[in-house]
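> My structure is below; once you've seen it, I'll send some questions.
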Amino acid sequence: MNGATPGSAAAPAPVPDWRQFCELHAQVAAVDFAHKFCRFLRDNPTYDTPDAGTSFSRHFAANFLAVFSEEVRRVLGTAADTMEPEPAVTSVTSALKTATYGHSRSSEDVSAHVATKARVRKGFSLRNMSLCVVDGVRDLWHRRASPEPEGGATPKTTEPVSEPRDKWTRRLRLARTLAAKVELVDIQREGALRFMVADDAASGPGGTAQWQKCRLLLRRAVAGERFRLEFFVPPKASRPKVSIPLSAIIEVRTTMPLEMPEKDNTFVLKVENGAEYILETIDSLQKHSWVADIQGCVDPGDSEEDTGLSCARGGCLASRVTSCSCELLTEADMPRPPETMTAVGAVVTAPHGRARDTVGESLAHVPLETFLQTLESSGGVSESNNTGDEGAELDPDAEAELELSDYPWFHGTLSRVKAAQLVLAGGPRSHGLFVIRQSETRPGECVLTFNFQGKAKHLRLSLNGHGQCHVQHLWFQSVFDMLRHFHTHPIPLESGGSADITLRSYVRAQGPPPDPGPAPNTAAPVPACWTEPAGQHYFSSLATATCPPTSPSNGAGASSSSGSSSSATSVPPRPAEGPLSARSRSNSTEHLLEAASGATEEPADATLGRARAVENQYSFY
């Protein structure tokens with residue numbers, strides 16, 4: 001019962017399996033460290049992160065290998081070389097059986113065998129056992145991490161002492177360090193968010209949204225994909241519940257107040273398959289930061305979408321960029337005032353439709369400096385828009401309606417795709433080229449689309465009833481003040497940082513074909529009717545009048561702007577534009593106004609009057 005004595009002649013017991021020995025003590029150390037790790041997190045909650053377990057265990061394993069190697073080297077240097085192995089073998093065998101079947105695996109089991117280890121060293125050849133422990137720890141890491149190629153075969157009892165031990169230790173440390181570095185490089189961003197699928201909001205109890213906690217991971221993928229966005233639900237899950245390649249994301253934007261009235265820090269992801277994910281961050285800074293990072297990976301130049309844009313191949317963009325609700329987009333061709341913007345005789349004409357289905361056509365690029373100089377020389381737009389007695393009767397809302405449609409950089413309801421193609425026509429050489437268009441998704445607002453180093457950027461412009469322009473955190477008295485500011489100051493991009501982008505030139509919108517018009521010194525007739533082609537989406541513009549003039553009649557009030565005037569001058573007549581603004585365009589989607597049946601003439605003393613269209617009529621399909 002007390003084991004064999006040194007003088008006994010009994011047959012030697014079989015040597016226990018070294019793998020079982022390693023696994024036993026590894027489990028004991030792991031259980032002990034796990035309990036202490038959990039206790040440490042409870043005492044220090046600041047370290048309680050989703051990847052805390054991985055970081056702590058890696059650091060523990062690295063230090064374990066270093067301390068283990070040094071301790072084995074120290075013990076082997078001081079231990080005696082003459083030890084009797086047979087009693088030690090019997091004692092260790094009984095100890096292993098007792099620890100396996102009788103007791104729980106804890107640190108006490110390890111301390112129980114301290115007295116036995118000194119007698120075991122010669123029989124077990126601890127110089128080789130160090131290699132076994134290293135190999136066992138490496139196998140445990142292989143089960144948790146990605147598989148790595150095996151470095152060699154199982155060590156034998158006849159191998160050399162020091163060189164294999166040091167070689168295996170160095171190789172294991174180097175392999176784990178390189179793997180960790182590669183993983184950190186592949187991860188672009190990681191954070192804890194809440195998300196829901198847009199379709200799940202109505203399926204919940206009472207129609208409430210089903211929010212879930214997740215760990216969102218933006219990483220560089222393999223096998224051809226540039227980046228992937230992965231949702232880990234729950235956050236500590238080892239495998240993602242949803243994995244989306246960024247090439248399949250067609251839209252990333254912050255939510256509107258009407259979409260999420262009770263949530264301020266949310267943004268939307270729209271995927272090609274029709275799925276929509278709404279994600280919530282803890283503050284506005286994280287929201288804009290996530291949107292900027294995702295857009296930076298999907299943005300033109302970083303994906304197939306922008307490669308097509310930069311090469312002016314618009315066909316590949318139809319499935320990636322949000323398109324206008326009007327498939328057959330046609331716009332009315334508005335005549336643009338000459339650069340001098342001098343008030344001359346005006347002619348009211350019938351609307352002329354223009355279709356811009358081929359964006360690859362050659363359009364003029366006009367320096368913005370020329371427009372601003374002309375604007376300053378003419379004394380501003382208020383005089384040119386309010387000449388005559390009738391202009392004095394306009395309220396501020398009516399004045400705001402006259403500010404966009406009259407100018408060549410405004411392209412109306414040009415779609416997002418075609419606007420991007422226009423500004424990217426010259427590639428990076430057209431840095432700073434811009435157009436202003438009506439927003440497709442937000443009625444009543446406009447979008448500034450510009451070329452940023454060969455990439456198309458879209459900046460939202462909000463206009464109020466007084467003509468004031470709001471761009472992100474900046475307020476301007478008018479759109480022209482905004483153009484002046486961004487002509488000399490860089491545009492603040494959502495991605496932050498210093499952006500060297502100023503507005504340099506604009507794409508001049510196409511005008512209608514030249515019309516013969518009435519002869520000089522002849523008063524221009526006022527049309528009494530409007531003709532609207534069926535199924536056509538257009539702006540109201542002015543061409544040669546085809547309806548006979550009507551007698552003076554009582555027009556509408558000053559706010560309705562239904563009256564129009566004309567005057568005889570000695571200079572050739574110039575087409576004038578009707579009132580058009582983002583606000584009036586948005587209202588037209590709900591109220592389709594009927595054309596006025598008549599018009600009023602201006603008093604004779606108004607020599608330089610400016611005729612305006614009766615009403616704007618739109619139809620959205």
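Here, residue 1 is simply the first one shown, and the rest follow in order.
Backbone N, Cα and C define each Cβ position, glycine as well.
None of the substitutions listed is reflected here, since the structure keeps the original residues.
Take a look at what Swiss-Prot says about it:
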DOMAIN    186-299  domain 'PH'
DOMAIN    409-507  domain 'SH2'
MUTAGEN   Arg437 to Ala  Abolishes interaction with phosphorylated INSR
MUTAGEN   Lys455 to Ala  Reduces interaction with phosphorylated INSR
MUTAGEN   Lys457 to Asn  Abolishes interaction with phosphorylated INSR
MUTAGEN   Tyr618 to Phe  Abolishes phosphorylation in response to insulin
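For the listed features, I'd like the structural context: burial, neighbours, distances.
Here the domain 'PH' (186-299) has a mean pLDDT of 84 out of 100.
Of all Cβ atoms in the protein chains displayed, 25 besides its own lie within 10 Å of the Cβ of Arg437 (mutagenesis position).
Within 10 Å of the C-beta of Lys455 (mutagenesis position) there are 19 other C-beta atoms, taking all protein chains into account.
Reduced to three states, the DSSP call for Lys457 (mutagenesis position) is strand. Taking a C-beta cut-off of under 8 Å and a sequence gap of six or more, Lys457 (mutagenesis position) has these contacts in its own chain: Thr449, Phe450, Asn451, Leu493, Ile501.
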> Given Arg437 (mutagenesis position) and Lys455 (mutagenesis position), what distance in Å do their CA atoms have, once rounded to a whole number?
17
